[in-house]
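As given in Swiss-Prot:
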BINDING   Phe15, Ala16, Asp35, Ser36, Lys45, Pro46, Cys47, Gly48, Asp49, Ala50, Ala122, Asp288, Gly300, Lys301  FAD binding site
BINDING   His55, His297, Tyr340  2,3-bis-O-phytanyl-sn-glycerol 1-phospholipid binding site
MUTAGEN   Cys47 to Ser  Seems to be able to reduce only one double bond of GGGP
MUTAGEN   Cys47 to Ala or Met  Almost loss of catalytic activity
MUTAGEN   Gly91 to His  Halts the reduction of GGPP at H(2)GGPP
MUTAGEN   Ile206 to Phe  Increases reduction rate of GGPP to H(6)GGPP
MUTAGEN   Tyr215 to Phe or Leu  Moderate decrease in catalytic activity
MUTAGEN   Trp217 to Leu  Large decrease in catalytic activity
MUTAGEN   Phe219 to Leu  Slight decrease in catalytic activity
MUTAGEN   Phe219 to Leu  Halts the reduction of GGPP at H(4)GGPP
MUTAGEN   Leu377 to His  Increases reduction rate of GGPP to H(6)GGPP
Amino acid sequence: MKELKYDVLIIGGGFAGSSAAYQLSRRGLKILLVDSKPWNRIGDKPCGDAVSKAHFDKLGMPYPKGEELENKINGIKLYSPDMQTVWTVNGEGFELNAPLYNQRVLKEAQDRGVEIWDLTTAMKPIFEDGYVKGAVLFNRRTNEELTVYSKVVVEATGYSRSFRSKLPPELPITEDLDDKDADVAYREVLLTKEDIEDHDYLRIFIDQETSPGGYWWYFPKGKNKVNVGLGIQGGMGYPSIHEYYKKYLDKYAPDVDKSKLLVKGGALVPTRRPLYTMAWNGIIVIGDSGFTVNPVHGGGKGSAMISGYCAAKAILSAFETGDFSASGLWDMNICYVNEYGAKQASLDIFRRFLQKLSNDDINYGMKKKIIKEEDLLEASEKGDLHLSVADKAMRVISGLGRPSLLFKLKAVAESMKKIKELYLNYPRSPSSLGSWRREVDNVLTEFNKSLS
């Protein structure tokens, strides 16, 4: 079998993998990125396709341009189940043609020295002496099996986790996903019968009957094209997502022309805190495989780019020291936790709270402003839910009709603060991971009890 050597092997060329490749390019490293899809389908993952502009600015990633940019977004409108209350949260973003943008980032990385193979599958890890040292690949273009050795493997295989799942199960990096900590999602892109009103605002509809544990979305891709879909919580025994889509599409997108269907597809999405560790001996895990998706709104492209940025940062540091052990790559965890993971863990608490609410609770809470737009904005941006003394008093008055909701909100705020502080005090070395993880699990267990 043919053997090749690289400094870095990136498995998966979606938003996470392509970002890591882009950030690592022109740094003097020999890098190979492989993806199992043909080039023109890399990055083609069914989702809402919306990304905050702030992510591009912070990470130095190129803005989408031309056909990659389908719509500029100025905010989100959030609808209560009874449609009587609408909150508006302002913020700039892009509605993307995600595959086109993804492929351009890959092409730029390629132009800067990264080698890219499409139609190539990582068959199994090379695992020796407790380290991931590469992978056995099968290239369907050349119809050959190859052994590729590398100092670091970046696992960016998405929800399938198809590479790290083949590692010895005792490694912390192989952590599995509870079905209830994931959403099943489905979406279609259709043309509309007439121009969309306020086409620069995304619409999100919360309803525990039409999308239990998730939400419906209506994301304009211009004046007469829309990405419409829904997510529902996994592991709950709910009916097929296609049943919900067919039954309720007219309620949320009455303006679409069903004969003008452009794209359709479904996906599974992790909606929890990130992996307890995203780095181990010779390996870093990013993107959906590292559970980097926002637990509340299910968006994963921005946080995937953050994880790619952190992977590049940790890898460059490891090459400076020559240490590719878990300790040498530990900066991956520190970087991601500080950039996004602490907030994400806090939002995992908020997600659990929202999924337990009834439609009546949500209608009442939004109408009476027991939960406010400012709460949502602060939670989404920082992972915080701060309630001042005066604010608490006003909420008590508003919440007299539903004291249990107010009590739960207090428990939510406290648990969000606890878990965020734990993540901001993430262990500085692998030796402390086990005790820290037990503390996190205790917070989650206690919070789940408070919701019962």
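Quick reminder: no glycine exception, Cβ is built from N, Cα and C everywhere.
The structure, with features from Swiss-Prot marked on it.
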residue : record                                                     : contacts (Cβ under 8 Å, 6+ apart)
Phe15   : FAD binding site                                           : Gly43, Ala98, Asn102, Gly287, Gly300, Lys301, Ala304, Met305, Gly308
Lys45   : FAD binding site                                           : Gly14, Ala98, Gly158, Ala267
Asp49   : FAD binding site                                           : Glu70, Glu95, Leu96, Asn97, Ala98, Phe219, Lys221, Asn227, Lys301
Gly91   : mutagenesis position                                       : Ser52, Lys53, Ala54, Ile73, Asn74, Gly75, Ile76
Ala122  : FAD binding site                                           : Ile11, Val34, Ala135, Val136, Leu137, Thr157, Ser162, Phe163
Ile206  : mutagenesis position                                       : Leu78, Tyr79, Ser80, Pro81, Tyr215, Leu354, Ile362
Tyr340  : 2,3-bis-O-phytanyl-sn-glycerol 1-phospholipid binding site : Pro274, Thr292, Ser303, Ile306, Ser307
Leu377  : mutagenesis position                                       : Val89
Which number gives the other C-beta atoms within 10 angstroms of the C-beta of His297 (2,3-bis-O-phytanyl-sn-glycerol 1-phospholipid binding site), all protein chains shown included? 21
Around Asp35 (FAD binding site), which residues of its chain at least 6 apart sit with Cβ under 8 Å of its Cβ? Gly12, Gly13, Gly14, Gly17, Ile42, Ile116, Trp117, Asp118, Leu119, Thr120
Secondary structure of Tyr215 (mutagenesis position) (DSSP, helix/strand/coil): strand
Please list, in sequence order, every residue of the chain apart from His55, His297, Tyr340 whose Cβ lies within 8 Å of the Cβ centroid of the 2,3-bis-O-phytanyl-sn-glycerol 1-phospholipid site. Ser52, Asn294, Gly299, Gly300, Gly302, Ser303, Ile306
When a 10 Å sphere is centred on the Cβ of Gly300 (FAD binding site), how many other Cβ atoms does it contain? 28
Suppose we draw a 10 Å sphere around the Cβ of Cys47 (mutagenesis position). How many other Cβ atoms does it contain, all chains included? 23
Whole-number Å distance between the CA of Cys47 (mutagenesis position) and the CA of Trp217 (mutagenesis position)? 10
Taking only the CA atoms, the spacing between Trp217 (mutagenesis position) and His297 (2,3-bis-O-phytanyl-sn-glycerol 1-phospholipid binding site), expressed in whole angstrom, is 10
